[in-house]
Amino acid sequence: MSSAVVASSTTFLVALASSASRGGPRRGRVVGVAAPPALLYDGRAGRLALRAPPPPRPRPRRRDAGVVRRADDGENEAAVERAGEDDDEEEEFSSGAWQPPRSRRGGVGKVLKRRGTVPPVGRYGSGGDAARVRGAAAPAPAPTQDAASSKNGALLSGRDDDTPASRNGSVVTGADKPAAATPPVTITKLPAPDSPVILPSVDKPQPEFVIPDATAPAPPPPGSNPRSSAPLPKPDNSEFAEDKSAKVVESAPKPKATRSSPIPAVEEETWDFKKYFDLNEPDAAEDGDDDDDWADSDASDSEIDQDDDSGPLAGENVMNVIVVAAECSPWCKTGGLGDVAGALPKALARRGHRVMVVVPRYGDYAEAQDVGIRKYYKAAGQDLEVKYFHAFIDGVDFVFIDAPLFRHRQDDIYGGNRQEIMKRMILFCKAAVEVPWHVPCGGVPYGDGNLVFLANDWHTALLPVYLKAYYRDNGMMQYTRSVLVIHNIAYQGRGPVDEFPYMELPEHYLDHFKLYDPVGGEHANIFGAGLKMADRVVTVSPGYLWELKTTEGGWGLHDIIRENDWKMNGIVNGIDYREWNPEVDVHLQSDGYANYTVASLDSSKPRCKAALQRELGLEVRDDVPLIGFIGRLDGQKGVDIIGDAMPWIAGQDVQLVLLGSGRRDLEVMLQRFEAQHNSKVRGWVGFSVKMAHRITAGADVLVMPSRFEPCGLNQLYAMAYGTVPVVHAVGGLRDTMSAFDPFEDTGLGWTFDRAEPHKLIEALGHCLETYRKYKESWRGLQVRGMSQDLSWDHAAELYEEVLVKAKYQW
């Protein structure tokens, strides 16, 4: 075939026609001479065939005409410049009315009819390097304002929008010199396209499609171009849906541009093809929209999104938190630990965390349901079966661990000998550390990622040890952390070293348990090992943390606390206002009691006092001060100090009510006081939640002579109920109480600096004198106490900071 093509190519003769006269043939005309038939490749038929080139047609001799040509994809650009091209490959225009030329075929080369007297540049170019100007012997006139306003200097076609042809190299030809009667036509060389464009299918006429150009200059001021102020009709989007093959080839992003066309482009801000719309879908822009409308719409949508999706209070710090404690209010409680385990998890849940509380199942709790999980754990050399019960209350998962060792101990949680207590706590900690894997709370277990255990006191101090020894040392639960909370360091889980094997730990862990006590000698200390293994440690008040570092307040663990001071934090407890709130307290809604607020303090609190006097069999007197004590009966709470001050108290015109359980000798003391001073003293042995609420509401004074108090909750409850505290200034009592100043009329109650009977008598005497003689000052104490924000929400925020520190600790 190559020889036939070469032979046929030699038959072409090229002659240049020249004329000296202006009206003669144009300079630079390329005239093709017909050649004999040759074996040529027929692209339309897809085969070789004998063909003769068509005879050349004379070009019209019009001096005022410009010619616009275009080529199909893949056509040689040199063939476009060849003379003798078909008329349907040209567009001729003059100053008169323009008519579209004839066309044999559709597709890319087809001329699309447009409005106006000046025909447009071809919509789809050949993809060549640049537009070519033929017959440009005379220099082109300076660009007009219309030409400057068109993007990339494209030939104006009755509109100022950006067309594909203006960026893809349409072939432009023009006459040598325009006629005098014809307005000058601006011919500007087009730059090479920045990115290729895949053309739509040629089976049907293509719709008009405008691709925004991000490199275009800013548009002229409004009114400078009359034609740009008249928007054209928007293309019919239905044509886009019909052509499934049309798409745009992605190119590099371009900077932001301002459109000069009144028709909005698809993407306004940046040339981001990831956001580019699909041609098969309707156009999102509507007629008449502009940039300002779109910006306003985006801004309003953003504001709505921010309002509707504010997110949790914890923000990106949302975590899975498991609180592990030996007691939890309202199911089982002997002191402040039960209140913390019942209230803190709810406050954390309100901040957006997923929270679980794990406690032993001491009795039959109606809210808890058996989840059907059975596990076996070894405690003190014995395999014991464990069942899991679950309840979901106030946004918190409560998981109860059921085992024979825990049953029927509702009223004696910490009872039994040392070996029995240790056996229960070993089983409890082993079962609790695997709860996030086994218990499907809400159908989805917590898992071991983004998880923090919050252990409380020595009863659960083995949990950080088991977490590290069983799992983290073996490559499991690597993203699980543990925080140990110190509520009372006086109870440490001490035992002989030879009982260490009962804990089922590796032998080298014995070094973490060994502790030498000058009094007791060498022993195994569970609390000490937990403090070492925990990622973070929290005390229930900053003052208590300071005391723990001293020899007197550290109870033998002060050296460990000093060594781990970097991970210590002091956070004061809060109040669960849904349970401890005089305005909604359910225990004040019967038997003559009444709910009250600051506004109704003067009328409703005396009603609670009278109801309490009647219920306990005391004389109903509004003028007599009613003193209350609520707490555990042991040496820490200082109830024996009250016993030493009893002769002075019995000589005053007062009434005294004591509620608590604990040491048997102290229980007998309460019963003896009631028998000796039956008209003034009542001793309630045991613990009653209802009676605790009613004493707090009905008493005028709450006395707390604790020898040490890590935080203390009863003084917080008392202030919230308008009851004035008299406390020993130690630990958390010092942090939460400020002494009354009669000259400045400030403070919340009375404090004394030593746990001695005469100091208690001195502070209590000042309190009673103020109650009897200075009613306005007394009411100021009540109002200031009730006006404080003592909720758990602030404490939960501080706990969250500690949890985040533990999370990112390695």
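Note that Cβ sites are derived from N, Cα and C of the backbone, with glycine treated the same way.
No substitution from the list is modelled in this structure, which keeps its original residues.
Annotation source Swiss-Prot lists ADP-alpha-D-glucose binding site at LYS333. Swiss-Prot lists ASP88 to Glu among its mutagenesis entries, and the accompanying note reads: Increased activity; when associated with V-737. Annotation of the published mutagenesis SER604 to Gly in Swiss-Prot: Increased activity; when associated with V-737. Slightly increased activity; when associated with V-737 and F-781; the original residue is retained in the structure shown. Quoted from Swiss-Prot, the note attached to the mutagenesis of MET737 to Val states: Increased activity. Increased activity; when associated with E-88 and/or G-604. Slightly increased activity; when associated with G-604 and F-781. Quoted from Swiss-Prot, the note on mutagenesis experiment LEU781 to Phe is: Slightly increased activity; when associated with G-604 and V-737. According to Swiss-Prot, the natural variant MET737 to Val carries this note: In strain: cv. Kinmaze. What Swiss-Prot says about the natural variant LEU781 to Phe is this: In strain: cv. Kinmaze.
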(message) What's the number of neighbouring CB atoms sitting within 10 A of the CB on LEU781 (mutagenesis position)?
(response) 25
(request) Could you check which of the recorded positions (LYS333, SER604, MET737) sits closest to LEU781 (mutagenesis position), going Cα to Cα? (result) MET737
(message) Excluding near sequence neighbours, so keeping only residues 6 or more apart in the same chain, what lies with its CB under 8 A of MET737 (mutagenesis position)?
(response) GLN715, PRO725, VAL727, ALA729, LEU748, GLY749, THR751
(request) May I ask which residues of the same chain, at least 6 positions away in sequence, place their Cβ under 8 angstroms from the Cβ of the residue listed as 'ADP-alpha-D-glucose binding site'? (result) GLU327, ASP339, GLY342, PHE687, VAL689
(request) Using DSSP with the three-state reduction, classify SER604 (mutagenesis position) as helix, strand or coil. (result) helix
(request) Report the same-chain neighbours of SER604 (mutagenesis position): residues 6+ apart in sequence with Cβ closer than 8 Å to its Cβ, ordered by sequence. (result) ALA594, ASN595, TYR596
